[in-house]
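Peer 1: Sharing the feature lines straight out of Swiss-Prot:
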type: DOMAIN; residues: 11-86; note: domain 'U-box'
type: MUTAGEN; residues: Cys18 to Ala; note: Loss of autoubiquitination
type: MUTAGEN; residues: Trp45 to Ala; note: Loss of autoubiquitination
Amino acid sequence: MSGGIMDEEIEIPPFFLCPISLEIMKDPVIVSTGITYDRDSIEKWLFAGKKNSCPVTKQDITDADLTPNHTLRRLIQSWCTLNASYGVERIPTPRPPICKSEIEKLIRDSASSHENQVKCLKRLRQIVSENATNKRCLEAAGVPEFLANIVSNDSENGSLTDEALNLLYHLETSETVLKNLLNNKKDNNIVKSLTKIMQRGMYESRVYATLLLKNILEVADPMQSMTLKPEVFTEVVQILDDRISQKATKAAMHILVNICPWGRNRHKAVEAGVISVIIELLMDESFTSERRGPEMAMVVLDLLCQCAEGRAEFLNHGAAIAVVCKKILRVSQTASDRAVRVLLSVGRFCATPALLHEMLQLGVVAKLCLVLQVSCGGKTKEKAKELLKLHARVWKDSPCLPKNMILAYPC
């Protein structure tokens, strides 16, 4: 238990414990429903978890402001002092959250010189690291817009841009602010700025730029997604190809999942060379060691194989069929379903004697028959059956098909 307390020697008053962490509260605060929580726990619940209900009462928290419960905090401190002989450590008095006016002054003063800008960013980094309440205060004071302006306009000073980019990511800004940044056309477009950093930036900045671009494009409306420039696709694919970090790779893949449902974007992604890069990734054990990466990769391949250019690029890669076939029944239901959809797309629209023979030799037909036999999603089975029936004349009586699979072949 917290503070080195021996629970067999001393009983902790239950109202000293945070309802979330069940540990002694170090900084008790009251939410709008009247329940007291430890600040760190409720901030994680509200901001990191993006929940807006009270964990105890389940009522909506209408006001995100947290009111310090000074009376309870002093009572806990007194209790800690009285029980020091039992090994109870006194909780320190927490520092008060930063105020909005102080932040606004900090931003105003930074405009006077480059040195003041550097000092401002250092102070902001310190404030961000203290608690989530400070992050919300910085957001209210316009810090995300201030940082985005540096990222967009201060290309001559790489270190300043890198620091602003780092801070902007760690602010964990709300969807509303992300939309404002995306819609702000007064300064340089934030998507364009992040794309440039992904192209020219240092290692860490490329990672943060990719993570930020993912967050921003998640709140984009369909028209904003459909009008993305080809350079965005080029740099996202380059991030995947460079494999600079697992975080960046997953973020880049997530971006493609979000923007490739739109027809125009599929063509841009194919032209950027994403299909061959994804197939190479699917052959990389470090990428396939976790389920989510291969799942997203299969989703993107499925989306891109819905256009003729995508199917052509897919079949241009010598390992494509084998790699996709291998993921069926090996990763997850989602991955299996998307893999079968990819094979159905190429089998329906690109069937040639050579392709059908290749699919037979690589075990695709046997794998599809297996899908029909095992516990698998109904839609996945339907698509597997559709592909098998489509080419039954070629596949069903082939000596390449194992005898035990011939019995499973749909009539």
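Note: Cβ is positioned from N, Cα and C throughout, glycine not excepted.
Don't look for the substitutions in this one, it keeps the originals.
Explain the structural surroundings of these features, please.
Peer 2: Helix, strand and coil content of the domain 'U-box' (11-86), in residues and according to DSSP, is 29 helix, 12 strand, 35 coil.
Sequence-distant contacts of Cys18 (mutagenesis position), defined as residues of its own chain at least six apart whose C-beta falls under 8 angstroms from its C-beta, comprise Ile24, Met25, Pro28, Tyr37, Asp38, Ser41, Ile42.
With a cut-off of 8 Å between CB atoms and residues at least 6 apart in sequence, the same chain places Ile20, Tyr37, Lys51, Pro55 near Trp45 (mutagenesis position), listed in sequence order.
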